[in-house]
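Working notes, structure below.
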Amino acid sequence: MALLLCFVLLCGVVDFARSLSITTPEEMIEKAKGETAYLPCKFTLSPEDQGPLDIEWLISPADNQKVDQVIILYSGDKIYDDYYPDLKGRVHFTSNDLKSGDASINVTNLQLSDIGTYQCKVKKAPGVANKKIHLVVLVKPSGARCYVDGSEEIGSDFKIKCEPKEGSLPLQYEWQKLSDSQKMPTSWLAEMTSSVISVKNASSEYSGTYSCTVRNRVGSDQCLLRLNVVPPSNKAGLIAGAIIGTLLALALIGLIIFCCRKKRREEKYEKEVHHDIREDVPPPKSRTSTARSYIGSNHSSLGSMSPSNMEGYSKTQYNQVPSEDFERTPQSPTLPPAKVAAPNLSRMGAIPVMIPAQSKDGSIV
């Protein structure tokens, strides 16, 4: 009885071993962004597996918020690869003959969104097998920059830093001195694997060229730093120069303002003078015409008077023209009425006329 039971169990083990199986073990694959990931899935068939061959790849996204999605399928001797939009056109079977036992795929141009668990399922009735692969996409360190944070002067404290523009954690750093003795200062040894080295009481011996290499599991990058520790600068001279420069700038600004204001005053004065000139006022007559009209009026008045009646008049200064003639419109001089004697009036043809007079009491005389 015991021998029969052992024979049955042995036959079951042999039959299980001969069924469909995937020979590639489960694993985790790490690749850099932009590279191609090879996901292996090799299988063997047993003589009992007589059904149609179906191969299916699925993805379980890393955020665990989405259900498993089919990314590529082989069924009925046809390939279907347009199930998952994020991987459309980037996932392919590596073998042209999947019946040979190779269901491996390539995922090209890897992105961070491709991180997740991929599952390979092979079916050939009555055999069924599956295997999982964990894919991790990392970003290579790139754009590393080395620089000094602080003043590179003797006796001062500053920091030298190494910073990559991008790169997946964890990151490792390594500092080296490339010039002179190529030996790092003793006080820096504890920080040679850090992104920042703190420099205390700097000396000229620290001057030189340094390199920083930053790396992770998928790549590395490097930057160089030229450190030049110099004596302290003359800050008093710099301050004095800054003050003098400021004063000169203020003086220049003041001069510009003064010139602008002066020009405005001149323009304003010219406008006022221009507005004071009236076009509707005729210009004053010349001195010659004024003097001639004055002399002519005197001659006409005096021509009808006898010499005896001219005693009360002073001789007019014809050579002097009043200054007021230049300031106002010339006017004919007003002369007192001439007194003519009765004999002269008779000779001139005058006719005597009797004019009644009125006495003080109102009677006419």
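Keep in mind that glycine also has a Cβ here, set from the backbone N, Cα and C atoms.
Under the heading domain 'Ig-like C2-type 1', Swiss-Prot lists 20-134.
Marked as domain 'Ig-like C2-type 2' by Swiss-Prot: 141-228.
Recorded in Swiss-Prot as a mutagenesis result, TYR318 to Ala carries the remark: Affects basolateral localization in airway epithelial cells.
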Problem - DSSP-assigned states of the domain 'Ig-like C2-type 1' (20-134) in counts, ordered helix, strand, coil - result: 9 helix, 57 strand, 49 coil
Practice task
Please give the average pLDDT for the domain 'Ig-like C2-type 2' (141-228) in this predicted model.
Solution key: 94
Completion exercise
The correct DSSP tally for the domain 'Ig-like C2-type 2' (141-228) reads 9 helix, 42 strand, 37 coil
